[in-house]
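Got these off Swiss-Prot a minute ago, pasting:
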- Pro56 to Gln: Sensitive to methyl methanesulfonate (MMS, causes DNA breaks) and hydroxyurea (HU, ribonucleotide reductase inhibitor); simultaneous disruption of dph3 or elp3 suppresses MMS sensitivity, and simultaneous disruption of elp3 suppresses HU sensitivity (MUTAGEN)
Amino acid sequence: MVNIPKTRKTYCPGKNCRKHTVHRVTQYKKGPDSKLAQGKRRYDRKQSGFGGQTKPVFHKKAKVTKKVVLRLECVSCKYKNQLVLKRCKHFELGGEKKTKGAAIQF
């Protein structure tokens, strides 16, 4: 279980800052695919008409987890930066901190 706080003081490479400032942390999420991308247009053109599936459908999935990407937004200048973490199965943003000697609860 990886638990990351919602704010983090780190270096801001923005033009106005260039110093350590507080950043707001969120998890990166992939946006919707563009329907105008060249590959998508080519694929749709090839799929149209008779003939069924024209390109191979990928089945040999190798990875169990994805790498966690953090999106850091500077509080003072709104500069957005991304930070990649290692692979983990359970990721939590702003969860409760563990205390020493406390019983583990699931």
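Count begins at 1; order follows the chain as displayed.
Glycine residues also receive a Cβ, built from the backbone N, Cα and C atoms like all the rest.
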Hey, does DSSP put Pro56 (mutagenesis position) in a helix, a strand, or just coil?
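Its secondary structure by DSSP: coil.
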Ten-angstrom check, please: count other Cβ atoms within 10 Å of the Cβ of Pro56 (mutagenesis position), all chains counted.
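Its Cβ shell of radius 10 Å holds 6 other Cβ atoms.
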